[in-house]
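Right, I'll just put the structure down here and ask away after.
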Amino acid sequence: MAEGLERVRISASELRGILATLAPQAGSRENMKELKEARPRKDNRRPDLEIYKPGLSRLRNKPKIKEPPGSEEFKDEIVNDRDCSAVENGTQPVKDVCKELNNQEQNGPIDPENNRGQESFPRTAGQEDRSLKIIKRTKKPDLQIYQPGRRLQTVSKESASRVEEEEVLNQVEQLRVEEDECRGNVAKEEVANKPDRAEIEKSPGGGRVGAAKGEKGKRMGKGEGVRETHDDPARGRPGSAKRYSRSDKRRNRYRTRSTSSAGSNNSAEGAGLTDNGCRRRRQDRTKERPRLKKQVSVSSTDSLDEDRIDEPDGLGPRRSSERKRHLERNWSGRGEGEQKNSAKEYRGTLRVTFDAEAMNKESPMVRSARDDMDRGKPDKGLSSGGKGSEKQESKNPKQELRGRGRGILILPAHTTLSVNSAGSPESAPLGPRLLFGSGSKGSRSWGRGGTTRRLWDPNNPDQKPALKTQTPQLHFLDTDDEVSPTSWGDSRQAQASYYKFQNSDNPYYYPRTPGPASQYPYTGYNPLQYPVGPTNGVYPGPYYPGYPTPSGQYVCSPLPTSTMSPEEVEQHMRNLQQQELHRLLRVADNQELQLSNLLSRDRISPEGLEKMAQLRAELLQLYERCILLDIEFSDNQNVDQILWKNAFYQVIEKFRQLVKDPNVENPEQIRNRLLELLDEGSDFFDSLLQKLQVTYKFKLEDYMDGLAIRSKPLRKTVKYALISAQRCMICQGDIARYREQASDTANYGKARSWYLKAQHIAPKNGRPYNQLALLAVYTRRKLDAVYYYMRSLAASNPILTAKESLMSLFEETKRKAEQMEKKQHEEFDLSPDQWRKGKKSTFRHVGDDTTRLEIWIHPSHPRSSQGTESGKDSEQENGLGSLSPSDLNKRFILSFLHAHGKLFTRIGMETFPAVAEKVLKEFQVLLQHSPSPIGSTRMLQLMTINMFAVHNSQLKDCFSEECRSVIQEQAAALGLAMFSLLVRRCTCLLKESAKAQLSSPEDQDDQDDIKVSSFVPDLKELLPSVKVWSDWMLGYPDTWNPPPTSLDLPSHVAVDVWSTLADFCNILTAVNQSEVPLYKDPDDDLTLLILEEDRLLSGFVPLLAAPQDPCYVEKTSDKVIAADCKRVTVLKYFLEALCGQEEPLLAFKGGKYVSVAPVPDTMGKEMGSQEGTRLEDEEEDVVIEDFEEDSEAEGSGGEDDIRELRAKKLALARKIAEQQRRQEKIQAVLEDHSQMRQMELEIRPLFLVPDTNGFIDHLASLARLLESRKYILVVPLIVINELDGLAKGQETDHRAGGYARVVQEKARKSIEFLEQRFESRDSCLRALTSRGNELESIAFRSEDITGQLGNNDDLILSCCLHYCKDKAKDFMPASKEEPIRLLREVVLLTDDRNLRVKALTRNVPVRDIPAFLTWAQVG
């Protein structure tokens, strides 16, 4: 198909050559057609000619319509105008077209249909004469001239695909029917609008105009012919023109206007068409427009969107009479010196002429060449044309109108350099010609028929005028315009819609501001660098301090009115804005790199400081502009944090480092610089906070209530703006903190205030709590630090580094607790050695070994173990009661943090019950003080820490309601115990309030109910904490129901939680909470009631599941009493919820509430027994070495074999005894001959490790030790396995004696005892593996001991050694004369002699069970 279409292709220059030869003889189109078809084709090719378009040339062969007789009606206008050539159907006025073009110039891009009104005016003879002097110049195929501000959009396509060609042919076939109808309308209208021949004869080029009129009428009727078809005798063109080869490429045939000849193809779309004719012409052009997109050359610099702009959607009768009159006035007035008026009429708007000389305007080389040619060729133009001064006068206005334009110009790769006076200082801008006006098709729409678009002349093929001289530099702006030069942003604003897609990687895409100003016009570094900027059309100006108006291309570009839907327009604007933001960030990255290089130096010079200040100022402007342009983009890119890190944090740290450096010459100057930087940062973030509120239309005061969950959803921009505002406040707090540190002061009140404000804006963010914890660490308030670190971990976006901070805090607390305990011991004893002489605390082992001394300390002694108090509770109570409230509060805080340190680190949990007991004792004494040393806020912090301990210790991978870890149960038990003490205190205070109300005379009438207003102050301090804990219990019922295993506490400290709650419920029912009415629904005269504890704990993850129902009260009511009324209401609901549980804990019986909660131990036994019986049959693979040896000896072979084996056993025993005696003698000799140091073992029995014989022979004694609750019984797993084997016995042993059956029965009882105790989760009973791992249950007790060395005795001894952690720095004395002291908390209970010897050699205390019971005074 391409070959067939190629046969009908013809060049525009060939047509002009033929017409130039045949015009004097005959002007008929038939002769011209014959000559064209008979002309041979030449082989020389041009690299920049347009590829032949399928479907365009085929229309040339269609039959031509005859020229209507009325085609000369407009010739009288040509005589007066000298710039306009004949039009096809002269019925359409030109003035209206021009007027509408002017209107579109001010409002946006000119539609391509409006261009045709200007395309239809050919040039006069004077201009044609000048065009003959342009000759051909040598061009490079892909030469591209750089134009500032112009960016290639997409890669040009070389040719259309076969599918596209078929689609074009289908469209051409459809055009034929429509053009037939158009021909009829054209013929009728041309007859009706025939111009006066008398006026045509007055024009020197009248004959040519008529010929051109007829020819163009024929070709436009077809819609696609060769546009450059007419000849002019005055041009002197030779008869033969150059034919181009197959590979030649041509430019677009849809030209806007031509200056070459009256017969140019620019007259193809005349303004003289009737309304029907113009409408049909526009429809035809619209259907042909897709072919333009395929005429893209690789060497072209045109954007693909230039063709897209030429595709108008609605091409109806849009040329009003007003537009035609406006166009006629502007064009006809050019000959009478109205150029200046036209320039004034169109000033302030981007004006571009799309002639070749105007398109080359922005290139310095092109402009210089054009000015040289303008100076050297006016005479030649006159002599060649043979015209007089009248033509020269007509030519000058034409040049003035065409020579100037404003805007960003895009030159094709091989655009002709014009010889017109584009560079003339008196040339005025062409009024009707806008960016999308006459010639909006860009460089691709220019053909090769006009002299101003060609670098060569067929008459002078060897002459290259465009390359003779060097051109002067082009100016971007109009110098003759009477308005101020257009700024970079304005030019981009008028041009922006021309580039719909900005995805190219062309580095020339970003414009440069003409003149000496920089591309980024920052005002520099000064204290007040944020003045109010102008308005840009999308975002108001006051929010852009110190910035130029944003580029029109990005934020305020006029878009094509008919080519994009509103959604596409929005997306288009979004894409452009995203590109601007990315550009800003790229510039900021470059500035930050320079700033980092400056900061990396060891010393910074004064010039470096000034450069640093300038870079920081630019960074602040760039980052602030990004935040104010698109807050969502800024949040996704972390612009807020990058701003703080790059512009402030690294500079502050550098200055702080320099201030601390002793080698710095002038530290005071650096300190002053640091303070100035901090002051500047404070001003900047204050300003940014205000701009955020104004830009995104919100007020910070409306969101400072501290609510994490709001009833109405926030707007997306407000949500992101609040997050940015919170970060600004955190930065303000950091700046205030740095200022205090730089000034060597510790008043962090201002920083704390900023952090609290930030916390109120977004309570779910963990960063403000982390910063508040830092301040607490600086001021040595450890409870506040632990509280805020836990809040930062229990946030929706936690700060994970707080975990390490908590670990270090708890380690420090542990050291302080140990020091406090040691101090208490020293106060109790007169000297460190006095405690050794007490009869209860000293047990001296007497034996032959004089170098070994064991010091046994009874648990009742004050130094018995870590965390335990004296056995005399009354003395201890008296000791706590004698302390002042402040000292008692300090001691309680230390014990409380020590207990939670064990829960958090899970280290040292064996002493947790003792520490918890101490905490509860001190807390109980604290609550008795009035007023309470613990305020409302401090009490809320204590409850919050208890909630976090339960929340943090829950199983992460278990979602079953019944699964709770041991740590979680212990944490819940501690929290519930403190809650019960708190409730018990509230019950007492309520009774006091009732008595006070009865005694008051004004309340005699209402004696049954307790008024909320009569609450004592201490009760008002405690009610918020009780309410918060009840909220947590309602949100997480699985953590306390069924009730956790209670701690082993003394009777004076242990409190039944549920009985206490029942008593509290009974007294609470007498409280009248309706003293202030509460409402659920909002109203005009109501206000929302927010409790202080709810606001303080908002965003705390453990409380997010708690019910949060809004409550409203009257505006005139007392808010304090209303808050207490709400608390009482919530507590009543909570107590009723306890009665409504699936397994109720409270019940209403006999007119009062009672506790029906099950006993935790009993419930644990039931659950554990079921688990134990289920797994009992699985423990069949127990290996017991000693039992197998004894059973084989007793049950296999005859009596002779037994006697033989016993004899061997006795012989081996004698040998072992002899060896032991020998070793003892050797040891004695060695000890006598060596200077041996005495060893002291300080034994504080806490962990008791019995062996298998202990359970068989002394099970009752072990039970008594366990019931004493003073020791922890540790059972090695190998002992349990041995007991299992003994309890099951040997199935093949039918001759077992009575002793074996007795052993089997005792072993069975021992197993039952252990299972029962483990199932009840006895805190004083544990199982231990051979590797030292503690087990809370023995449901799974199989252990692989294949890799262990030694027998079962060695495994039992290894369990004891697990609790012997000797460190040389702890037991080695400073002098050689002092004995070595070892601390032991474990005691091995066994009667086995071999095991006792092994224990002694490893310095493990060992006793038999009866002796230990006697010493411990148990039973």
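Using the three backbone atoms N, Cα and C, a Cβ is placed for every residue, glycine included.
Among the features that Swiss-Prot reports, Mn(2+) binding site is placed at Asp1251, Asp1353, Asp1392, with the record citing a curator's inference. Residues annotated as domain 'PINc' in Swiss-Prot: 1246-1397. Swiss-Prot lists Asp1251 to Asn among its mutagenesis entries, and the accompanying note reads: Loss of endonuclease activity and nonsense-mediated RNA decay; when associated with N-1392. Annotation of the mutagenesis experiment Asp1251 to Ala in Swiss-Prot: Impaired nonsense-mediated RNA decay. Here the residue is the original one, but Swiss-Prot notes a mutagenesis experiment at this spot, Asp1353 to Ala: Abolishes RNase activity. The annotation that Swiss-Prot gives for the mutagenesis experiment Asp1392 to Ala reads: Impaired nonsense-mediated RNA decay; when associated with A-1251. The note that Swiss-Prot attaches to the published mutagenesis Asp1392 to Asn is: Loss of endonuclease activity and nonsense-mediated RNA decay; when associated with N-1251.
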By a 10 A CB contact count over all chains shown, which of the mutagenesis positions listed here is most packed: Asp1251, Asp1353, Asp1392?
Asp1251
Quick check for the class: what is the C-alpha distance, in angstrom and rounded, between Asp1353 (mutagenesis position) and Asp1392 (mutagenesis position)?
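Between the Cα atoms of Asp1353 (mutagenesis position) and Asp1392 (mutagenesis position), the distance comes to 9 Å.
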What other residues of this chain sit with their CB within 8 A of the center of the CB atoms of Asp1251, Asp1353, Asp1392, the recorded Mn(2+) site?
Thr1252, Asn1253, Asn1352, Ile1356, Thr1390, Asn1394, Leu1395, Arg1396
Measuring Cα to Cα, how many Å separate Asp1392 (mutagenesis position) from Asp1251 (mutagenesis position)?
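With the alpha carbons as reference points, the distance is 9 Å.
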Over the domain 'PINc' (1246-1397), what does the predicted model average in pLDDT?
82
Helix, strand or coil for Asp1353 (mutagenesis position)? Use DSSP.
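The residue in question, Asp1353 (mutagenesis position), is helix (DSSP, three-state).
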